[in-house]
Amino acid sequence: MWLLGPLCLLLSSAAESQLLPGNNFTNECNIPGNFMCSNGRCIPGAWQCDGLPDCFDKSDEKECPKAKSKCGPTFFPCASGIHCIIGRFRCNGFEDCPDGSDEENCTANPLLCSTARYHCKNGLCIDKSFICDGQNNCQDNSDEESCESSQEPGSGQVFVTSENQLVYYPSITYAIIGSSVIFVLVVALLALVLHHQRKRNNLMTLPVHRLQHPVLLSRLVVLDHPHHCNVTYNVNNGIQYVASQAEQNASEVGSPPSYSEALLDQRPAWYDLPPPPYSSDTESLNQADLPPYRSRSGSANSASSQAASSLLSVEDTSHSPGQPGPQEGTAEPRDSEPSQGTEEV
């Protein structure tokens, strides 16, 4: 690609050497189809009256027949009859037509040089936005003479160089503002969704954490006044109870005393009395005072005799309640001694 530049220069120089008069190929201008400029340069005949000056003296565009304009009502036809420009570009200080016909006879039209435009000293009229923009729009530098130093080129101030750019500035501004508002709304909505999702995840993982770290019942304290305590929940340590200062003082005052303190403070009245006198007569008991010894078989016989006597007494009462039975008298002396022995034992 970098070889194309020098190659084009060589070809153009060779073509000019062939077309220029005075060289070995000066007779080529006599060939039909070529056009000789007023300065003696030869150009192809197709370049004549094409709306673009190819000769240095613009002789190829002189005495050309003007074609009928085909431009619309809002366009300005150039003098060549080939090109059309936007109507507001006429007499704006720039040659928009290739032949510069859009900047000719500008002072003759009062509408184009109205008070809304800037009148140059040479008679041209330009838009007021072109004043002090750092460019010679009036072609006599009259639009840059009365400018302040702060508005000189290179001061960082942005200037508008054409009227069509003013039309696009509001739309660009509105587009930037709308995009910024949409971006802020999207970011806020995304942040709200993320916050809601994180909160939901924390609520879902809380029961699992409680299963992994069960709460010990021994660490829980039940109080009569729960509003005097502070209960904090920690993810790592579980439930923690922090009592208030007043409750701690009350618990210290109302706590039961120790075993040794209770014995010293609450001794009975007889604790300090002297012991009773020692008597040796009480320990020696006579064998006659003791009840007779009864074996286990004897006690069983006495129990059976008592049961039999109770049955006989029931039968006697059923026959004659007022008279004792015949066997009641015989059974009573025999059972009196065993019953007495069992009761005393």
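Just so you know, glycine gets a Cβ as well, placed from its N, Cα and C.
What Swiss-Prot lists as domain 'LDL-receptor class A 1' is 28-65. DSSP states for the domain 'LDL-receptor class A 1' (28-65), grouped as helix (H, G, I), strand (E, B) and coil, give 9 helix, 6 strand, 23 coil.
Summarising the annotation, Swiss-Prot assigns domain 'LDL-receptor class A 2' to 70-107 and lists sequence analysis as the type of evidence. Per-residue pLDDT, averaged across the domain 'LDL-receptor class A 2' (70-107), gives 79.
For the domain 'LDL-receptor class A 3' (112-148), the DSSP-based tally of helix, strand and coil residues reads 6 helix, 6 strand, 25 coil. Positions annotated as domain 'LDL-receptor class A 3' by Swiss-Prot, on the basis of sequence analysis: 112-148.
When other Cβ atoms within 10 Å of the Cβ of PRO44 (mutagenesis position) are tallied across all protein chains shown, the result is 13. For the mutagenesis of PRO44 to Arg, Swiss-Prot gives this note: Loss of infection by Venezuelan equine encephalitis virus. The structure shown keeps the original residue.
Here the residue is the original one, but Swiss-Prot notes a mutagenesis experiment at this spot, ASP57 to Gly: Complete loss of interaction with Venezuelan equine encephalitis virus/VEEV spike proteins E1. Neighbour list (ASP57 (mutagenesis position), Cβ cut-off 8 Å, at least 6 residues apart, same chain): CYS37, SER38, ASN39.
Around the Cβ of PRO276 (mutagenesis position), the number of neighbouring Cβ atoms within 10 Å comes to 6. Annotation of the mutagenesis experiment PRO276 to Ala in Swiss-Prot: Does not affect interaction with ITCH; when associated with A-277 and A-278. Loss of interaction with ITCH; when associated with A-257; A-259; A-277 and A-278.
Under DSSP, PRO277 (mutagenesis position) is assigned to coil, being neither helix nor strand in the three-state scheme. A mutagenesis experiment is reported in Swiss-Prot for this position, PRO277 to Ala, and the note states: Does not affect interaction with ITCH; when associated with A-276 and A-278. Loss of interaction with ITCH; when associated with A-257; A-259; A-276 and A-278.
Among the sequence features in Swiss-Prot, the mutagenesis site TYR278 to Ala is noted as follows: Does not affect interaction with ITCH; when associated with A-276 and A-277. Loss of interaction with ITCH; when associated with A-257; A-259; A-276 and A-277. Other Cβ atoms within 10 Å of the Cβ of TYR278 (mutagenesis position) number 7 in total over all chains.
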Pairwise Cα distance for PRO277 (mutagenesis position)/PRO44 (mutagenesis position) [Å, integer]: 163
Secondary structure content of the domain 'LDL-receptor class A 2' (70-107), with strand meaning DSSP E or B: 6 helix, 6 strand, 26 coil
Cβ packing number for PRO277 (mutagenesis position), 10 Å threshold: 5
Rounded Cα separation (Å) that holds between TYR278 (mutagenesis position) and PRO44 (mutagenesis position): 164
